[in-house]
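These notes concern the structure reproduced below.
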Amino acid sequence: MDATTTAKRKRPAASDIADDAPTTVDEVSDAEVEEFYAILRRMRDATRRLGARPPPPRAPAWRPSFSWEDFADAPPKQAPPPPQQPADHERVAENATPPRRPAPGLDLNVEPPSDAPATPRSARAPA
């Protein structure tokens, strides 16, 4: 390859790109900053509350105990009674979809319960 093709492939310098791009600074209100830190506090409180639980105790190992009666032949079962036809309103209820319940999980828009210890805020000078 000659020098002209390699010169075309070079990337422009970073300083050239920075001069062309306009720089914008978004002004953020104190309320937005407080809301952001409130969300962070709720996340930290939730992880401490949900993640700090000790593991549940293990169930003891199952140790079956058998007796000779367990292996005896079972008496013959009686035939079940014929099924009854449900009423029309029961059929509708049977085919209806159950109401949706919200999935349990972490909702950062909900304030933590009042019985949980509050996370102390750091004391910082007002701006």
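Yeah, the Cβs are placed from backbone N, Cα and C, and that goes for glycine too.
According to DSSP, Glu35 (mutagenesis position) sits within a helical segment. Listed in Swiss-Prot as a mutagenesis experiment, Glu35 to Lys is described as follows: Slightly reduces NPR1/NH1 binding efficiency.
There are 11 other Cβ atoms within 10 Å of the Cβ belonging to Phe36 (mutagenesis position). For the mutagenesis result Phe36 to Gly, the note given in Swiss-Prot is Slightly reduces NPR1/NH1 binding efficiency.
Taking a C-beta cut-off of under 8 angstroms and a sequence separation of 6 or more, Leu40 (mutagenesis position) has no same-chain neighbours. Looking at Swiss-Prot, the entry for mutagenesis of Leu40 to Gly says: Slightly reduces NPR1/NH1 binding efficiency.
Its Cβ placed at the centre, Phe66 (mutagenesis position) has 7 other Cβ atoms within 10 Å. Under its mutagenesis entries, Swiss-Prot includes Phe66 to Ala with the note: Abolishes interaction with NPR1/NH1 and repression of NPR1/NH1-mediated transcriptional activation of LG2;; when associated with A-62.
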Check your understanding: Just how many other Cβ atoms lie inside 10 Å of the Cβ on Glu35 (mutagenesis position)?
Key -> 11
Check your understanding: Is Phe66 (mutagenesis position) helix, strand or coil when read with DSSP?
Key -> coil
Review point. In terms of DSSP three-state secondary structure, what is the assignment for Leu40 (mutagenesis position)?
Key: helix
